[in-house]
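The structure appears below as structure tokens.
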Amino acid sequence: MADTETDQGLNKKLSFSFCEEDTESEGQMTAQDIGGAQSQKPGREESEELEGPVPPTRDELHTSLSRDKESPGPDLWKSVSGPPKCPETPVLHSKSKLPVPTNFSTPKNSLGQPEISLLEKLSSRSSRHMRLTPASLMDEKTSLSLVNINPFTPETYRKLLLQSKGKRKTRDYLEETGEEESKSVQWLPAKRSILQETNMASRYEKEFFEIEKIGVGEFGTVYKCIKRLDGCIYAIKRSAKSFSGLSNELDLHEVYAHAVLGHHPHVVRYYSSWIEDDHVVIQNEYCNGGSLQAAISENTASNNHFQEPKLKDILLQISLGLKYIHNSGMVHLDIKPSNIFICHKMQCDSPVGPEEAESEADWFLNASVMYKIGDLGHATSISKPKVEEGDTRFLANEILQENYQHLPKADIFALGLTIAVAAGAESLPINGDMWHHIRKGNFPEISQELSDDFYGLLKNMIHPAPKERPSAAALARSRILWPFLEKTDELQKQLNLEKSKTATLKRELKKARHIQTPQREVHHCYYQICKGSRHLLVGGRRKAPSSFTRGTSSV
């Protein structure tokens, strides 16, 4: 009887969610059992106060499970194949090709429910209790399933991250550990719902002071904010879609890409991201000059446009940013004026001297205006692309035809049309005959005359054949964009020639010194010998030793 009382009390402590079982067990208890239960009641109340709110009941659990069964299955993770025949012109809308379901669920949730054990009952408890209990294999797999896998990190890096000290395994490994273990993992809670449950208090209101709304785009709304701790201004972007409504990892590509890219002078800097109120929040660098599109609109209103020197400056700086992105194994795929941002350097900023410049990008650190690439929502990997079409006005034809062999050249095509718009070209067509006319290599009409070299470079950037377009690295070292590069090369050749002459003179001087050194040593020795012999001869004639003189005189 004592063992029965202990087991019943333990089961009552471990499973609060099964209220019906507790009611039935209380109805079958004897008077002695009731007395034992009453003696254990204060301990139960204390545990409830320490552990927080009671988890959902069985009815609520059944409702949530049935909802998960109705959610989409593994088809969510497969890319939708295009139509049998590639379109000849883009459609009017620029929506994603991939389906966007309203309810999200991992593929494993579509399978049957396994038997619920005591360990699974413990997993439904609060996170505070889980930290106080020993971690089991199920807990480790649960926490692993809640970790996002960044598609832009190398496979070896991900394995090193997840196999630290041989304790953590990749998802592929977990799927191959057998049917029994896979069944236990199949009914794990969805990653996104867990992130919502563990969401902290409003970080946005706690850490930032909102100044104004500065932009609204496809991703969401951007606010200008001051961080309360450091007093600096940041651009806080809040997603329009709810986090639970995001269809797939493409919606998180901006976070993934920013996290991998790191810091570059010509890419908008990324600081942090988090989930708040079921929306993705991204903390980025604030560019005080706004977007290039806003500057173009102001120029159009005043019947003024960027002149060739400024156009070259924009093209060169964005080429440096694209070169960095492409060298990182990614492409942007949505280059356009609204995704290029301007930073005006403050007067208090000190310029960087030549001795501090470590790369070609540092040449512009002392420039008064910096141009940066932002909005990496369409970024994808070059080796394993998952392409989502950007703005059709700047879209290369090969992307429309789903030819992804030369993805970096699609960014070059879009950059060429971006410079055309900045130079004064009218609004680019979304589709139709004019759209195809530009894709045949015809540069849009502009209201100003450009030099032949620069115009030829821009026209080559929108060449119909992707292979014929220059790379971002080639643009970054183009003599057309570097007006002083030819003169610099000439001065560098003269400097190298003078260095060669100086080195030759040094070698000849060293050789001459080496020849003169033995002669000086011979003359010095001869002088010392002659001086010593002369001293002996003179001393012998003039004066005898004092002891000998005294001895002679005494005799």
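Using N, Cα and C of the backbone, Cβ positions are placed for all residues, glycine too.
Just the original residues are modelled here, none of the noted substitutions.
Because the structure is a prediction, the values reported are computed rather than measured.
Look at Swiss-Prot and you will find Asp334 tagged as active site, proton acceptor. Spatially close to Asp334 (active site, proton acceptor) yet at least six residues away along the chain are Asp375, Gly377, His378, Gly390, Asp391, Phe394, Ala414, judged by Cβ distances under 8 angstroms. Look at Asp334 (active site, proton acceptor): DSSP puts it in coil.
What Swiss-Prot records for Ile214, Gly215, Val216, Gly217, Glu218, Phe219, Gly220, Thr221, Val222, Lys237 is ATP binding site. Every protein chain considered, the tally of other Cβ atoms within 10 Å of the Cβ of Gly220 (ATP binding site) stands at 18. In the three-state DSSP reading, Gly220 (ATP binding site) counts as strand.
The Mg(2+) binding site feature in Swiss-Prot is assigned to Asn339, Asp375; the stated evidence is similarity to another entry.
Under the heading domain 'Protein kinase', Swiss-Prot lists 208-485, citing sequence analysis as support.
Recorded in Swiss-Prot as a mutagenesis result, Ser15 to Asp carries the remark: Mimicks phosphorylation state, lesading to enhance kinase activity and promote pronuclear formation.
Record note (Swiss-Prot) on the mutagenesis of Ser15 to Ala: Abolishes phosphorylation and impairs ability to maintain meiotic arrest in oocytes during the germinal vesicle (GV) stage and metaphase II exit during egg activation.
DSSP assigns Leu311 (mutagenesis position) to a helix in the three-state reduction. Within 10 Å of the C-beta of Leu311 (mutagenesis position) there are 22 other C-beta atoms, taking all protein chains into account. One mutagenesis experiment named in Swiss-Prot is Leu311 to Ala, and its note says Abolishes the cytoplasmic localization; when associated with A-316; A-320 and A-322.
Here Swiss-Prot notes a mutagenesis experiment, Leu320 to Ala, with the remark: Abolishes the cytoplasmic localization; when associated with A-311; A-316 and A-322. Leu320 (mutagenesis position) has a Cβ environment of 24 other Cβ atoms inside 10 Å.
In Swiss-Prot, the entry for mutagenesis Leu322 to Ala states: Abolishes the cytoplasmic localization; when associated with A-311; A-316 and A-320. The structure shown retains the original residue. Spatially close to Leu322 (mutagenesis position) yet at least six residues away along the chain are His332, Ile335, Ile373, Pro408, Asp411, Ile412, Leu415, Ala472, judged by Cβ distances under 8 angstroms.
Comparing CA positions across the binding-site residues Val216, Gly220, Asn339, the one lying closest to Leu311 (mutagenesis position) turns out to be Asn339. Looking at Val216 (ATP binding site) and Asn339 (Mg(2+) binding site), their Cα atoms lie 12 Å from each other.
The average pLDDT computed for the domain 'Protein kinase' (208-485) is 88.
Counting other C-beta atoms within 10 Å of each candidate's C-beta, the binding-site residues Glu218, Asp375 are led by Asp375.
Of the binding-site residues Ile214, Val216, Val222, Val222 has the largest number of other Cβ atoms within 10 Å of its own Cβ. If you compare every pair of Cα atoms in Ile214, Gly215, Val216, Gly217, Glu218, Phe219, Gly220, Thr221, Val222, Lys237, the residues listed for ATP, the longest distance is 14 angstrom.
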